[in-house]
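Can you keep this structure in mind? I'll have questions shortly.
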Amino acid sequence: MDVPWLLVAHGSVTALVVVSFLCGQWPIFEGTFVQRINHFLTFGAYHHLLRLVHAACGNGARDLVLGVESYCCDRPNPILQIFYVAIIGVTYFIIVQTSFQYIPGYYVSGLHRYLSIVAVAIGALLFVLTSFSDPGTVTAENVSQYLSAYPYDGIIFEEKECSTCKIARPARAKHCRICDKCVARFDHHCGWMNNCIGEKNTRYFVAFLVWHFLICLYGAVILGFILAGELKERKVVYILTVYYGIDNSFSGLFPHVAQWLLAVHNTQILLAVFLAIIALLLGGFCAYHTHLCLTNTTTNETFKWQDYIMWRKKVNEEKAAANGEVRKSPPSKWKAFFSRSHTEADETIVKNNIYDRGMIRNMCEVFVPLSERQSFSRKKSD
């Protein structure tokens, strides 16, 4: 009877940690325990570790930890790539060893044995394409084409030279300090791919996210059908109601069915929960990057716009204060976060994305990059 509550507690703690890690820096959580958990996970735990190592082992050990940090965070390395391969390989191996014996089953066709292999193979192919394809490196040879392809908007992108590459930096490009190169239509540096995500490989990255979301969802659903088939074939509900006199209702059957499943099929339950959580996280990333593609925006540009809007708001507030105007504070952070109303000063701050050409053309630009079109080649010859 205590097992379901244990699962609820485990799920609640997991959800709190995930939400704190991903969303703890949102303004809505400022000053709350969610922000404090986020700070501990992203900075605090590491700083405490450094202090502990320094106190226990001295400067040499501390410098060693800092060297490992530099290798892992400031230079290209395959650590997360290896971790990804290990996660996929170990998870699929466990599923084959523990769950393929139930395929075919009451609700699951034997075809899924082979579909799973194809699904994992396609995921691995997308991983390789994203990891090892050129993200759109800007060089002295092609910089003129990129300068023509993306105009400067004069707000978040202004004409300037890359201080490292010593070439003009096109609009939407950024110099990646990890890869040490300028990348056109820079989105972000992805440690999982050990590669930048830019103009030429955003399509592979988005396809990778969507496909892995579908794989995890598919795996969780199939495992659920396996468990449902086992309940049906073993007549668990019938035995509980007829032989043990359990009330034939959800509230009466659930604790006993859950106990039986955890006792007999705990591996399948853990795998299904794991895949469902990963699918939920990937679904969020898919939605976010789909939104970026539809609006022809990148992660880097999103941060730039946030910084610009915050700067403009600060300027407006200073002007209002200088003019003796008093702005009423919102009643709460939650209302401020979800409210659609804006103050007079806020309405003057407009995000003017000149690269947004409509959803269809935006998606075409992602999946058929400008640098792979004939017009781009003609600019080179000109």
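Residue 1 is the first one shown; counting continues down the chain.
For all residues, glycine too, the Cβ spot is worked out from N, Cα and C.
Keep in mind that this structure shows the original residues, not the substituted ones.
Straight from Swiss-Prot, here's the annotation block:
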{"type": "DOMAIN", "residues": "160-210", "note": "domain 'DHHC'"}
{"type": "MUTAGEN", "residues": "Cys190 to Ala", "note": "Abolishes S-acyltransferase activity, binding to STRK1 and auto S-acylation"}
{"type": "ACT_SITE", "residues": "Cys190", "note": "active site, S-palmitoyl cysteine intermediate"}
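Mind mapping these onto the model and telling me what they sit next to?
Sequence-distant neighbours of Cys190 (mutagenesis position): residues of the same chain at least 6 apart with a C-beta under 8 Å from its C-beta are Thr130, Cys196, Ile197, Phe205.
The secondary structure of Cys190 (mutagenesis position), as reduced to three states from DSSP, is extended strand.
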Over the span of the domain 'DHHC' (160-210), count residues by DSSP class, listing helix, strand and coil in order.
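In the domain 'DHHC' (160-210), the DSSP-based counts are 9 helix, 16 strand, 26 coil.
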